[in-house]
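Visitor: Provided herewith is a single structure, encoded as C-alpha cells, for subsequent inquiry.
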Amino acid sequence: MRLGLCVVALVLSWTHLTISSRGIKGKRQRRISAEGSQACAKGCELCSEVNGCLKCSPKLFILLERNDIRQVGVCLPSCPPGYFDARNPDMNKCIKCKIEHCEACFSHNFCTKCKEGLYLHKGRCYPACPEGSSAANGTMECSSPAQCEMSEWSPWGPCSKKQQLCGFRRGSEERTRRVLHAPVGDHAACSDTKETRRCTVRRVPCPEGQKRRKGGQGRRENANRNLARKESKEAGAGSRRRKGQQQQQQQGTVGPLTSAGPA
C-alpha cells in the first residue's frame, strides 16, 4: 500500500514539473517574439532593441541617428540634407558630409550645394567667392575666368642655326602652341606660345652652291662695312678742311685799324 502511494506521488510530481517547464518556455518565446515585432520597423530586416535597425531592405538606406550615447539605425528611402548615399551590395548607407556648412554632397569631401547664403567653389562653401572668381549668372556657384584654349604642342622642329640646317654642330629647335579659343571680349589675353631649346647634331657639310652663296653674302657684307668706314673717314676729313677754310677766311677779312683825318 505504501509503495503504491509513493509511485502515485512521484508521477504527480513529474507531471507538475513538466507542465511548469512548458509554460515557462512558452512565455519566453512569446516575450522574444513580441520584442522583435516592436523593435523592427517597416523596411528593416534585422534589428536590435538597443541599436534599432541593423539591416534595411535592399532599396532603402540606413541612417545612424545619435540618441544620447547610442546610435540608432533608421531605414529611409533617400538620405536627408547633409548626407550622401553610398550604395553597397551588402547594405546602402547614408554618410554625413564632412564639408562644413554643406547641404548636399557628392562624396564626404566634395560639396554640391551649400547652405543658404553661402557660395560654392570647387566643392567647398564660402561666405564670398574667393579672389579671382565670381558668381556665375546670378547663382551661388563661383567660377574662375575663362581660360585660353590652346592647341597641343607641335612636334619639335629641325635643329637649325641662323636659319641654316647645315655647317654646324650645336643649334636650337622650337615648337609652338596656337590659340584655339580666346575668352569673349579678351582676345589680347591669349597669344601663340613658342618654346625653344638647344640641340646638338652631327655636323653636316653644306652643299657647294649654298657655300658659295654664303661666302658671297659674307664678302658683300665685308665690302659694305669697308665702304661705310671709308665714307665715314672722308666725311671727317671734309669736315676738317671746311673748318680750316672758314678760319682762314675770317683771318683774311680782319685788317689793321686806320684813323681817318683831313688830307
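Quick reminder: no glycine exception, Cβ is built from N, Cα and C everywhere.
Annotations for this protein, taken from Swiss-Prot, read as follows:
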MUTAGEN   Arg66 to Ala  Strongly reduces activation of Wnt signaling
MUTAGEN   Arg66 to Trp  Reduces activation of Wnt signaling
MUTAGEN   Arg70 to Cys or Glu  Strongly reduces activation of Wnt signaling
MUTAGEN   Gln71 to Arg  Strongly reduces activation of Wnt signaling
MUTAGEN   Gln71 to Glu  No effect on activation of Wnt signaling
MUTAGEN   Arg87 to Ala  Nearly abolishes activation of Wnt signaling
MUTAGEN   Phe106 to Glu  Abolishes activation of Wnt signaling
MUTAGEN   Phe106 to Ala  Abolishes activation of Wnt signaling. Abolishes LGR4 binding
MUTAGEN   Phe110 to Glu  Abolishes activation of Wnt signaling
MUTAGEN   Arg124 to Ala  Strongly reduces affinity for LGR4
MUTAGEN   Asn137 to Gln  Secretion of RSPO1 is decreased. Increased Wnt/beta-catenin signaling-enhancing effects
DOMAIN    147-207  domain 'TSP type-1'
MUTAGEN   Trp156 to Ala  Secretion of RSPO1 is decreased; when associated with A-153. Decreases activation of Wnt signaling; when associated with A-153
Visitor: Are any of Gln71, Phe106, Phe110, Trp156 (the mutagenesis positions) within 10 Å of Arg124 (mutagenesis position) when you go C-alpha to C-alpha, and if so which?
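Guide: Neighbours among mutagenesis positions, in sequence order: Phe110.
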Visitor: Could you list the residues of the same chain, at least six apart in sequence, whose Cβ is under 8 A from the Cβ of Trp156 (mutagenesis position)?
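Guide: Set apart from Trp156 (mutagenesis position) by at least 6 residues yet with Cβ under 8 Å, we have Glu173, Glu174, Arg175, Arg197.
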Visitor: Just to be sure I understand the packing, how many Cβ atoms besides its own are within 10 Å of the Cβ of Arg124 (mutagenesis position)?
Guide: 18
Visitor: When you measure from the Cβ of Arg87 (mutagenesis position), how many other Cβ atoms are you left with inside 10 Å?
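Guide: Excluding its own Cβ, the number within 10 Å is 9.
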Visitor: For a quick check of understanding: among the mutagenesis positions Phe106, Phe110, which residue's Cβ has the most other Cβ atoms within 10 Å?
Guide: Phe110
Visitor: Between Phe106 (mutagenesis position) and Gln71 (mutagenesis position), find the distance joining the two CA atoms and give it rounded to the nearest Å.
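Guide: Rounded to a whole number, the Cα-Cα distance is 24 Å.
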Visitor: What residue among the mutagenesis positions Gln71, Asn137 has the most other CB atoms lying within 10 A of its CB?
Guide: Gln71
Visitor: Mind giving me a neighbour count for Arg70 (mutagenesis position)? Other Cβ atoms within 10 Å of its Cβ, every protein chain shown.
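Guide: Summing over all protein chains shown, Arg70 (mutagenesis position) has 11 other Cβ atoms within 10 Å.
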Visitor: Looking only at Cβ atoms, how many others are within 10 Å of the one on Arg66 (mutagenesis position)?
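Guide: Neighbour count, Cβ to Cβ under the 10 Å cut-off: 8.
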Visitor: Hey, how far is Asn137 (mutagenesis position) from Arg66 (mutagenesis position), Cα to Cα, in Å?
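Guide: Distance (Cα to Cα, whole Å): 40 Å.
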Visitor: What mean pLDDT does the predicted model reach across the domain 'TSP type-1' (147-207)?
Guide: 81
